[in-house]
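Let me begin by presenting the structure, written as structure tokens, before commenting on it.
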Amino acid sequence: MKRKICKALICAALATSLWAGASTKVYAWDGKIDGTGTHAMIVTQGVSILENDLSKNEPESVRKNLEILKENMHELQLGSTYPDYDKNAYDLYQDHFWDPDTDNNFSKDNSWYLAYSIPDTGESQIRKFSALARYEWQRGNYKQATFYLGEAMHYFGDIDTPYHPANVTAVDSAGHVKFETFAEERKEQYKINTAGCKTNEAFYTDILKNKDFNAWSKEYARGFAKTGKSIYYSHASMSHSWDDWDYAAKVTLANSQKGTAGYIYRFLHDVSEGNDPSVGKNVKELVAYISTSGEKDAGTDDYMYFGIKTKDGKTQEWEMDNPGNDFMTGSKDTYTFKLKDENLKIDDIQNMWIRKRKYTAFSDAYKPENIKIIANGKVVVDKDINEWISGNSTYNIK
């Protein structure tokens, strides 16, 4: 929030130094706002690979949903590049990084970073946007669902690069931007058209084995990220040759395309079969995705909280306070809440609420537009609010 002025200024100074050291934005793979570039190539090829690899015994429902996805291909491409242009994004793209060995982005692992650490990572963003995509798909909102799926695949592509899973930023190395440019200029020669097998063979069948979506997604991403990180140290740093970089781009871009095909395959099976990733599972964390109204002065600098009450009468409440400015007019903010009781099921939670508390005597009102709560990879609450919340107030969302 804005009241965190000191560390916000530190973060701004870091952002300034980062931009000063790079001639372009700090992307992992390149992507243009119009849905072109390396990220768009990856998702386009991912769909093409899956189509080429479909075995004859794939269910008709999966084939039908693949056709719907293809009809919305431009939305997939737009979603795949959007996170690099999102006005709500962190200035240093902290949530586009994820070290598969530490489970952190560079805001926790890199010694030069002195501002508030960012809890979101490239890996957690994959799961969040995948959950939103499944939710909208199951409601028949295919265009929005495909855009969300594209966003998920953007982050998947990011953590497959050599630099992002190694938590090497443009502050750490000029190679970050140079390698991205190198790959973008040669991306056509790195396209692949198959994962090397049909969907009734091991690579694809293994993808469907673990019904726990969150656990599967994290470990699936980890495998590809580990390859990317390893390639950074063996072939993609500034000390390596152009031939090394060519090898690094070839391997990691092929992995991005193959991995994307596999992830989309899992998505299509989940929506085709109506799989519920939350059934019978304990809830260890809740993810809130809050949209603030675009109406003038809808944002707030007051303290904001999220709380729950379980059927046994116990309550838990968290402050919602991301580094930098959140709850701004038109913003979309994400918060992750760890539950004290890890034995809870989602049905054990009786009530949920958001609460506003004055920061000063002269409080400003706040107008949230919508809040979605995600548990175990499923949207469990979708609440349209569109009401002004004034003073010290509580708004029940469940």
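A Cβ is built for glycine as well, from the same backbone N, Cα and C atoms used for every other residue.
Residues annotated as Zn(2+) 3 binding site in Swiss-Prot: ASP84, HIS96, HIS154, ASP158.
According to Swiss-Prot, the feature Ca(2+) 1 binding site maps to ASP297, GLY299, ASP364, ALA365. Counting only same-chain residues six or more apart in sequence, the Cβ atoms lying under 8 angstroms from the Cβ of GLY299 (Ca(2+) 1 binding site) belong to THR292, PHE327, MET328, THR329, SER331, ASP364, TYR366.
Under the heading Ca(2+) 2 binding site, Swiss-Prot lists ASP321, ASN322, GLY324, ASP326.
Swiss-Prot lists 29-278 with the feature domain 'Zn-dependent PLC'.
For the published mutagenesis ASP297 to Tyr, Swiss-Prot gives the following note: Binds less Ca(2+), small decrease in PLC, sphingomyelinase and myotoxicity, increased hemolytic and cytotoxic activities. Sequence-distant contacts of ASP297 (mutagenesis position), defined by Cβ-Cβ distance under 8 angstroms and a gap of at least six in the same chain, are THR329, ASP364, ALA365.
Proximity of TYR303 (mutagenesis position) to non-local residues of its own chain (separation of 6 or more, Cβ distance below 8 Å) is seen for GLU319, ASP321, LYS356, ARG357, LYS358, TYR359, given in sequence order. One entry in Swiss-Prot concerns the mutagenesis experiment TYR303 to Phe or Asn. Its note says: Increased dependence of PLC on Ca(2+). Dramatically decreases hemolytic, cytotoxic and myotoxic activities.
According to Swiss-Prot, the mutagenesis experiment ASP321 to Ser carries the annotation: Reduces affinity for Ca(2+), decreases toxin activity. ASP321 (mutagenesis position) has a Cβ environment of 16 other Cβ atoms inside 10 Å.
LYS358 (mutagenesis position) falls outside any helix or strand according to DSSP and counts as coil. With a 10 A radius on its CB, LYS358 (mutagenesis position) counts 16 other CB atoms from all the protein chains. Quoting Swiss-Prot on the mutagenesis of LYS358 to Glu: Decreases toxin activity in vivo and against aggregated substrates in vitro.
Quoted from Swiss-Prot, the note attached to the mutagenesis of ASP364 to Asn states: Increased dependence of PLC on Ca(2+). Dramatically decreases hemolytic, cytotoxic and myotoxic activities.
Cβ atoms within 8 Å of the centroid of the Cβ atoms of ASP297, GLY299, ASP364, ALA365 (the Ca(2+) 1 site) belong to the same-chain residues ALA298, THR300, THR329, TYR366, LYS367, site residues excluded. According to DSSP, TYR303 (mutagenesis position) is assigned to a strand segment. Nearest Cα neighbour of ASN322 (Ca(2+) 2 binding site) among the listed binding-site residues (ASP84, HIS96, HIS154, ASP158): HIS96. The most crowded of the recorded positions listed here (ASP158, ASP364) is ASP158, judged by how many other CB atoms sit within 10 Å of its own CB.
Here the domain 'Zn-dependent PLC' (29-278) returns a mean pLDDT of 95 for the predicted model. Counting every protein chain shown, the Cβ of ALA365 (Ca(2+) 1 binding site) has 16 other Cβ atoms within 10 Å.
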